[in-house]
Amino acid sequence: MGESERSEAFGIPRDSPLSSGDAAELEQLRREAAVLREQLENAVGSHAPTRSARDIHQLEARIDSLAARNSKLMETLKEARQQLLALREEVDRLGQPPSGYGVLLATHDDDTVDVFTSGRKMRLTCSPNIDAASLKKGQTVRLNEALTVVEAGTFEAVGEISTLREILADGHRALVVGHADEERVVWLADPLIAEDLPDGLPEALNDDTRPRKLRPGDSLLVDTKAGYAFERIPKAEVEDLVLEEVPDVSYADIGGLSRQIEQIRDAVELPFLHKELYREYSLRPPKGVLLYGPPGCGKTLIAKAVANSLAKKMAEVRGDDAHEAKSYFLNIKGPELLNKFVGETERHIRLIFQRAREKASEGTPVIVFFDEMDSIFRTRGTGVSSDVETTVVPQLLSEIDGVEGLENVIVIGASNREDMIDPAILRPGRLDVKIKIERPDAEAAQDIYSKYLTEFLPVHADDLAEFDGDRSACIKAMIEKVVDRMYAEIDDNRFLEVTYANGDKEVMYFKDFNSGAMIQNVVDRAKKNAIKSVLETGQPGLRIQHLLDSIVDEFAENEDLPNTTNPDDWARISGKKGERIVYIRTLVTGKSSSASRAIDTESNLGQYL
């Protein structure tokens, strides 16, 4: 057996590295083992020397121990080598020069790119690992010490906010207005170009999934040094106040206000639909309409119906499809327009009218509707805790009849305290037309009930049987009975006894405080009672008794409404004008068993918050 074979027989790897001391000792052991093996081979019979066999086992054990030590040493050396490599990589990384960043301006066919970096426009090469064709304009790129593009980043997410004035003809540039009304032309980054390409350009034809187009007045994130706009920033404070839509409300949905509807159609629709006739007669269309009257009588509903009707009529004049009629109804939530910071309310008003002019420039009618107009345009000088109206009112006046003017824009205001609105707003030439939306009388109430009680409603079999199954006659009788009950001057319908400043007294009935909203509430309450009746008895259908019970419940709930510190203010809000009221006594005798209550007011109370 050779030396290498004997080494492998003892479990020592042929190529295992050993220290000098271990190698010498191992070589001595090998020689001793060779001598002992020769002695064993020369021995004859069964009396082989046991000492030699024992020595061999000891030598083998020692060889195994040395092999284990050698294996452990190899693992230690391997770990040390890996740590050295990691440290070398860290040293190399820390020793690298800093990288720069820039904004990509353009790409070229020879794999070079134009980059704006460190205030300079430079043409640079791309690393072989970068596909220059995949880079997008306006994208952030990383540069090494040799000014080579080595990595593509995202689009810039911080910068200045500028307002879009207009998109230039090529669709890739825009005119924006920055701080201090400074105008500049900037490039549009690729995400904005996808939104904003004009429909006539070839790049826009196949883009069916692009977001909505940019429009003048949008806020853009701009890098003024690189000359790029990256993103459209929503204007939350204005978007929350402005609702752009064509309301799905028509004049047919409004009951009991035919005279007022005719007035507002004459004021709004005629100037838009017959501009030539107005020019021929040198007649100036009204700039605004004021709808005033008690709460719940349909002021907001009429304003929505005006926008809907005007859009359809304009579509007919242009020969467009009525289903694709387009108009804009900017619904301004009056109290939310107020802002505690100086100048913010005025700025919001400017933005609203700027948006209206932008829409109207397309030739589309725009209605700016101010609900609760008295809350933001109070008479100047009447403020107690603030004087915001001294600047807000002039801002509205300048927008209505300023130098720029309003073309295709009409302002509609709604209020139940028209006496609190500044007189300068109500003068002719501003809100020219003033339409009072009165409380419904018995005839108007029948019209309103007919909008809610239709022949499609399920009617109880017993009520139908009284009219030989004629559903139309049954519904008509229901409406007549419920209107008679609501407008009857009986003791159960007495509501208030008011005392005027001159000592006169007057008994007022619930019919004096009816409104379209109350009628809708009565019908809804009756329908709910009909549903409960189905669940309890299993007999479906609406009954006249459900409506009569609902009237009693509705009147009883209104018992606490006049409980106010100042009866005269409450009466004005409710639509009661004339002599000042100093004393109110409730006369409700419905389901409530409590005694009637009186509300008095003292004179010279002064102003209160």
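Cβ atoms here come from the backbone N, Cα and C positions, even for glycine.
As recorded in Swiss-Prot:
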type	residues	note
BINDING	G296, C297, G298, K299, T300, L301	ATP binding site
MUTAGEN	F341 to A	Abolishes unfolding capacity
MUTAGEN	F341 to Y	No effect on unfolding capacity
MUTAGEN	V342 to A	Abolishes proteasome substrate degradation
MUTAGEN	E372 to A	Severely reduces ATPase activity. Abolishes protection against RNI
MUTAGEN	Y608 to E or F	Abolishes proteasome substrate degradation and protection against RNI
Integer Cα-Cα distance in angstrom, G296 (ATP binding site) to F341 (mutagenesis position): 32
Number of Cβ atoms other than its own within 10 Å, given for E372 (mutagenesis position): 20
Least buried by Cβ count (within 10 Å) of the recorded positions C297, L301, V342: V342
Shell of the ATP site beyond G296, C297, G298, K299, T300, L301, same chain only (C-beta within 8 angstroms of their C-beta centre): L291, G293, P295, I302, A414, I437, S515, G516, A517
Among G296, G298, which are binding-site residues, the residue with the most C-beta atoms within 10 angstroms of its C-beta: G298
Around the Cβ of F341 (mutagenesis position), the count of other Cβ atoms that are within 10 Å: 7
Neighbour-count leader, CB within 10 A, binding-site residues: K299, T300: K299
Mapped DSSP class for G298 (ATP binding site), helix or strand or coil: coil
Length of the line joining the Cα atoms of E372 (mutagenesis position) and G298 (ATP binding site), in Å: 13
Pairwise CA distance, L301 (ATP binding site) versus F341 (mutagenesis position), rounded so that it is a whole Å: 32
Rounded Cα separation (Å) that holds between T300 (ATP binding site) and V342 (mutagenesis position): 30
